[in-house]
Structure formats: structure tokens, C-alpha cells
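Enquirer: After the C-alpha cells below, expect a handful of questions from me.
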Amino acid sequence: MDKSLFYNPQKMLSYDRILNFVIGARGIGKSYAMKVYPINRFIKYGEQFIYVRRYKPELAKVSNYFNDVAQEFPDHELVVKGRRFYIDGKLAGWAIPLSVWQSEKSNAYPNVSTIVFDEFIREKDNSNYIPNEVSALLNLMDTVFRNRERVRCICLSNAVSVVNPYFLFFNLVPDVNKRFNVYDDALIEIPDSLDFSSERRKTRFGRLIDGTEYGEMSLDNQFIGDSQVFIEKRSKDSKFVFSIVYNGFTLGVWVDVNQGLMYIDTAHDPSTKNVYTLTTDDLNENMMLITNYKNNYHLRKLASAFMNGYLRFDNQVIRNIAYELFRKMRIQ
């Protein structure tokens, strides 16, 4: 297949963000490209790298790390010893499981400029996220990067879901129809894989998976873990009613009486006196702590809308937060 069809990270790198998320079709070459890039940086500039997976068992075959990219560097010796990577006899990088990040706190990595975290979004058949996973990655980044400027962490994933601990933690709501969603210090890239998909459909395996859910992810870069049920932008006639603060997120609740629908959105009226929270962690001035939603008119209406199917959510992230909220309210 033509090399130009595969993923090229140069545009993403040009934005120079410290934290980057690349979510692309399976087989498009994300992992391959993000092996080649740090190898080149080491050969040219002596910059080291760290390769991260979530758990130790995922690094069981790390000895094969260089196998697929060795052809790109015929004049260099690429060797793996344990969880260390060597290029031309010099230490170039480390493989680290995120689950043991605490053991790295006392280590120093002054020459590491790139961290690559592969498969940062959990797939259905994989192991769970580790507890406080985003904080674990941030701790690792802090240990490695310290206060240096020319550094970056690149997180790779197949198109599984835009609802994940990382986007929730940083309150990132990407437009899945845009290739680059750029924020102050972070970036989300969703590569266009149309030409790649067209060519891959011509292969025997491509024909096999075409039209299946797996094919939607692998060929079309569709987020197969994200249902569109109840996802709907609020109507122009909807009116703001109240806000709920949950896990640091402020959710605005809107009502369209003509359509008989209620909406949850990030948009809200900051001057409203109707602000509720369910936890003391979120409680602040000018908020009401609600321990039983049945005792509050607004939350009873919200629960009723949810249970009767006339509640809508602005996007996948908002829906995920709201579902956690309803579980907290003991509404299943």
C-alpha cells in the first residue's frame, strides 16, 4: 500500500502541545509513526523516549518493539534488553507500565523529550483503567519532564469512544468531524482515513470486516463505543432552568415546553440562584446540597425526564457525566 496513505504525525507535532491525543483507524500507522519519530530524535539529537502501556502484561512482548520499524534504519542497530531500548549500543528509551508509576517518582530522565502512551482508550475486551489513571499519567509526565519546555506526551488509540477519563478530566469535547481540535496545552487529532480505508477495503481482510461494527472502527474511524441515542443539540426555543455541579462540571438544564423535551448542556446562566450539587466535594457558595432528589422539585423533574425518555444530551461527554450523576442519584 502507498506510504502516503498512512498516518503522518508532522502536522500534529507542529502545534507543539505538551499533551496530544491521536485517535485513528486501526492499521493506519499511528503506533508505527510514533516509533519512527522518537528513534529519529535519538539518532539526530540524542533525545530519549519512554513507551507507556497501562499494565505490565501489555509489555510482555516489548522485546519485539523494533521489529516492524527496523527496516527504516538499516544503518543502525536497534536492540531491546528487558524494558530498555538501545540504538547503536546507547540507551535510547524505556518501556514503563503506567500501573507502577509510583515506583518511577525517584528516577530521573533528564534527556527524555517524548512519552508515547499506546492504547490510552480502553477497548471493551481489554482490562480496566487503573484507579486515578489521569493523575497517574500526569505524575509520570511530571517526573520525566520536570520544568523542561521542549517535551511532549503523545497518547494513541483506535476510534473507540470520545468518552474516556482523559477528556473528562480536562473537559475536552472534540468535534469528531474536525481533524485537529486544538486547546491551550492539549490537542486531539482524529486523522482522516478515507483514502486508506478505500485501499484497505480492497484487501481480503478489508472485505471481510466491511459492514461490521469492527469495520466501522478499523476502516471508517467511527467511535463504535459511542451510541448516538439521546444525543441532540438543544432547540433554539429552549429556556434555561437550573444548573447542577457534579465532579467539577457545571451542567445547565434547559426546557422546551413546546417539544416537551429537557436538555443538558454545558451552557448555563452563571447568575442563576438555582444551582444544585449532590456531593460535599462540589459544594460551594450559592449552591444547594441535595441528598435526596425526591425532595427537590427541579431534580424530580429531571429524573422524570430521564426515566421517561424525554431528556437529551448535548454530546457524548455530557451524556456520560449525566449518567454518572443519575447513578449517584440511584436512578438506573
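Residue 1 is the first one shown; counting continues down the chain.
Just so you know, glycine gets a Cβ as well, placed from its N, Cα and C.
Although substitutions are noted, the structure shown does not include any of them.
Under the heading ATP binding site, Swiss-Prot lists Gly24, Ala25, Arg26, Gly27, Ile28, Gly29, Lys30, Ser31. Mutagenesis annotation in Swiss-Prot: Asp118 to Glu, described as Complete loss of DNA packaging activity; the structure shown retains the original residue. One mutagenesis experiment catalogued in Swiss-Prot, Glu119 to Asp, is accompanied by this note: Complete loss of DNA packaging activity. For the published mutagenesis Arg122 to Ala, Swiss-Prot gives the following note: Complete loss of DNA packaging. No effect on ATPase activity. Here Swiss-Prot describes Lys124 to Ala as a published mutagenesis experiment; the accompanying note says: 2.5 fold reduced DNA packaging. No effect on ATPase activity. One entry in Swiss-Prot concerns the mutagenesis experiment Arg146 to Ala or Lys. Its note says: Complete loss of DNA packaging. For the mutagenesis experiment Arg327 to Gln, the note given by Swiss-Prot reads: Decreased packaging. Looking at Swiss-Prot, the entry for mutagenesis of Lys328 to Asn says: Complete loss of packaging. Swiss-Prot lists Arg330 to Gln among its mutagenesis entries, and the accompanying note reads: Decreased packaging.
How about a rundown of where these features are and what they're close to?
Expert: The number of other Cβ atoms within 10 Å of the Cβ belonging to Lys30 (ATP binding site), over all protein chains shown, comes to 25.
Secondary structure from DSSP puts Asp118 (mutagenesis position) in a beta strand. The Cβ of Asp118 (mutagenesis position) has Ser31, Met34, Tyr51, Val52, Arg53, Leu156 as same-chain neighbours under 8 Å, each 6 or more residues away in sequence.
The number of other CB atoms found within 10 A of the CB of Glu119 (mutagenesis position), across every protein chain shown, is 18.
Other Cβ atoms within 10 Å of the Cβ of Arg122 (mutagenesis position) number 19 in total over all chains.
Arg146 (mutagenesis position): 11 other CB atoms within 10 A of its CB, across all protein chains.
Residues near Arg327 (mutagenesis position) in space but far in sequence (CB under 8 A, at least 6 apart, same chain): none are found.
The number of other CB atoms found within 10 A of the CB of Lys328 (mutagenesis position), across every protein chain shown, is 13.
Contacts of Arg330 (mutagenesis position) defined by a Cβ separation under 8 A and a same-chain sequence distance of 6+ are given as none. Annotation note: Arg330 (mutagenesis position) sits in a coil segment as assigned by DSSP.
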Enquirer: Given Glu119 (mutagenesis position) and Arg26 (ATP binding site), what distance in Å do their CA atoms have, once rounded to a whole number?
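Expert: So the Cα of Arg26 (ATP binding site) lies 11 Å away from that of Glu119 (mutagenesis position).
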Enquirer: When you tally the Cβ atoms that lie within 10 Å of each candidate's Cβ, which of the binding-site residues (Ala25, Ile28) has the highest tally?
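Expert: Ranked by Cβ atoms within 10 Å, first place goes to Ala25.
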